[in-house]
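Undergrad: Residues or ranges marked as domain 'DHFR' in Swiss-Prot: 9-237. According to Swiss-Prot, the NADP(+) binding site annotation covers 36-42, 108-110, 129-132, 174-181. Look at Swiss-Prot and you will find Asp51, Ile173, Tyr179, Thr194 tagged as substrate binding site. Under natural variants, Swiss-Prot gives Ser110 to Asn with this note: In pyrimethamine resistance. According to Swiss-Prot, the naturally occurring change Ser177 to Phe is described as follows: In pyrimethamine resistance. Summarising the annotation, Swiss-Prot assigns dUMP binding site to Arg324, His470, Gln488, Arg489, Ser490, Cys491, Asp492, Asn500, His530, Val531, Tyr532 and lists similarity to another entry as the type of evidence.
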Amino acid sequence: MEDLSETFDIYAICACCKVLNDDEKVRCFNNKTFKGIGNAGVLPWKCNLIDMKYFSSVTSYINENNYIRLKWKRDKYMEKHNLKNNVELNTNIISSTNNLQNIVVMGKKSWESIPKKFKPLQNRINIILSRTLKKEDIVNENNNENNNVIIIKSVDDLFPILKCTKYYKCFIIGGSSVYKEFLDRNLIKKIYFTRINNSYNCDVLFPEINENLFKITSISDVYYSNNTTLDFIIYSKTKEINPNEEVPNNTFLGVCDEQNKAFDDEDDYTYFSFNKNKENIKKNSEHAHNFKIYNSIKYKNHPEYQYLNIIYDIIMHGNKQDDRTGVGVLSKFGYMMKFNLNEYFPLLTTKKLFIRGIIEELLWFIRGETNGNTLLEKNVRIWEANGTREFLDNRKLFHREVNDLGPIYGFQWRHFGAEYTDMHDNYKDKGVDQLKNIINLIKNDPTCRRIILCAWNVKNLDQMALPPCHILCQFYVFDGKLSCIMYQRSCDLGLGVPFNIASYSIFTYMIAQVCNLQAAEFIHVLGNAHVYNNHIESLKIQLNRTPYPFPTLKLNPDIKNIEDFTISDFTVQNYVHHDKINMDMAA
């Protein structure tokens, strides 16, 4: 037997609170805890703006592209039952149904509970289920024609309307007896259910949901409004898509990879996005017109888009701040990226990166060096601006020789806790060799949860030319594979982060090889993520470039000691990239 809720896309939407005194009777909460929907003919709670906004968004939203699929499905039903030419337009149907809208169905009491200024619910076809209410009652109530309202006497009267009306979805919006009849007759496809997390006096309850038939399939964020928290859940009566079903070529079957997901999962995602802060969305709207190509890419699944999406989010929604350098930034706090090192080497392709410089700097760290001249002799200028006389003097390091960068990354990796004098001193066997220790743990105690390398030495911060940006990494071994997670406190999206992604990925490959493991995953956690003002225009260019497939990285398999690697032991294969983009470093 056909499921009419599926054919005609009939949903329920309701908000339920906890019932006062129920908490005292039972201390074991479950999905039935939230069941109160009315008291003395009105809502048990005072106006909740968040729930009202959600209700309006869900019941007003339409998707013209998805409607093609819905209409095709309904037409097939009509043809199958020889109804296509037999259904006449009901005289009660409003003329405005040529405009695609949703239908909302409610009982008489629910209609009467709506404030007059909101009647009828705008941009929706209002259907009232009542044996006693008459059309003239509605006209007289608001002194207008209320053409957007239809009165039916029974649930069965709804289906002739659904069969001959252009509509997107049909929502049952109350009250209790109406919900119950539709549920009892298996006429509800999904329930959009608001959980108002407070207790109120209630004399009307939502009917019990058959949890063998309906399962919770989506849960929203948690919100606060009118002195209570609330969230939104979706109960779904899931229907697997029949792979043999005839489907028109131009219809959309859903955004999820699993083929058994219904097409309207996309709508559910949109519903849950109802409360995006409009001011935030338009925060930096002066940049919005610059991302035509970026915005034309519908599914941004290439892993490089993790990085590009962060930049886009910061440029469009970031907070404008002054900063230490005087350049100024747009910034946001807290992101994460994951890269599968078993499949590719995440060397960004939307601009050409200086891979030799990345590797030389990493080898310099591994050797525990602090002498910037070593890098300059190799024409690697990453640290040049931080080693000048002016920069060191600004850090009150007047005694420090030019390009003596102090106890920075490599020194902390190899000599943590040792007393630093200058870049010429010999620190062999001084301090804690963290790098040696983590390699030993990976080899001999791989399940240890203390495989941590830390560059943030509070005692030494004032002695460093620049306190570390990427401050801590941890390693994880499972099934012969090594993963690394790195936390970065200060994240220069334009210049620094692309290098950091590549550097710690290479570092993971190197440690994996010397420990006889395979590289698995690099996870990058970003704290203060920022775009410098003088990088914005360059990054707009980068965002409008389409990523290429990532390259692969090959290491000399004969190297078994981390200190024995040289630049010639690294081969990047098939690095396809866009042109270099110049950006000035803010020092």
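In case you wondered, yes, glycine gets a Cβ from its N, Cα and C as well.
Heads up, this one's the original sequence, none of the swaps are in it.
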Undergrad: At the Cα level, what's the spacing in Å between Tyr532 (dUMP binding site) and Ser177 (variant position), rounded?
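TA: Tyr532 (dUMP binding site) and Ser177 (variant position) have their Cα atoms 59 Å apart.
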Undergrad: How big is the gap, in Å, between the Cα of Asn39 (NADP(+) binding site) and that of Thr194 (substrate binding site), rounded to a whole number?
TA: 17
Undergrad: Ranking the recorded positions Asn39, Ser110, Ser177, Gln488 by other Cβ atoms within 10 Å, which is at the bottom?
TA: Ser177
Undergrad: Roughly how wide, in whole Å, is the group Asp51, Ile173, Tyr179, Thr194 that binds substrate, by largest Cα to Cα distance?
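TA: About 19 Å separates the two most distant Cα atoms.
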Undergrad: Let me know the model's mean pLDDT on the domain 'DHFR' (9-237).
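TA: Its mean pLDDT is 88.
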Undergrad: So among Thr194, Arg324, Ser490, His530, all listed as binding-site residues, which is physically nearest to Arg131 (NADP(+) binding site)? Use the C-alpha atoms.
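TA: Of the binding-site residues Thr194, Arg324, Ser490, His530, Thr194 has its Cα closest to that of Arg131 (NADP(+) binding site).
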Undergrad: Give me the long-range Cβ neighbours of Asp492 (dUMP binding site): same chain, 6+ apart, Cβ under 8 Å, in sequence order.
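TA: Same-chain residues close to Asp492 (dUMP binding site) (Cβ under 8 Å, separated by 6 or more) are Cys469, His530, Tyr532, Ala586.
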Undergrad: Just give me the nearest neighbour of Val42 (NADP(+) binding site) among the recorded positions Asp51, Ser110, Ile173, Ser177, Arg324, Cα to Cα.
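TA: Ranked by Cα distance from Val42 (NADP(+) binding site), first place goes to Ser110.
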Undergrad: Using a 10 Å radius around each Cβ and all protein chains in view, which of these binding-site residues has the most neighbours: Ile173, Val178?
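TA: Within the set of binding-site residues, the most crowded position is Ile173.
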Undergrad: Based on the record's binding annotation for dUMP (Arg324, His470, Gln488, Arg489, Ser490, Cys491, Asp492, Asn500, His530, Val531, Tyr532), what whole-number value in Å is the widest Cα to Cα distance?
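TA: 21 Å is the greatest Cα spacing among the residues binding dUMP.
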Undergrad: Within its own chain, what residues at least 6 apart in sequence put their Cβ under 8 Å from the Cβ of Ser490 (dUMP binding site), listed in sequence order?
TA: Cys469, Gly527, Asn528, His530
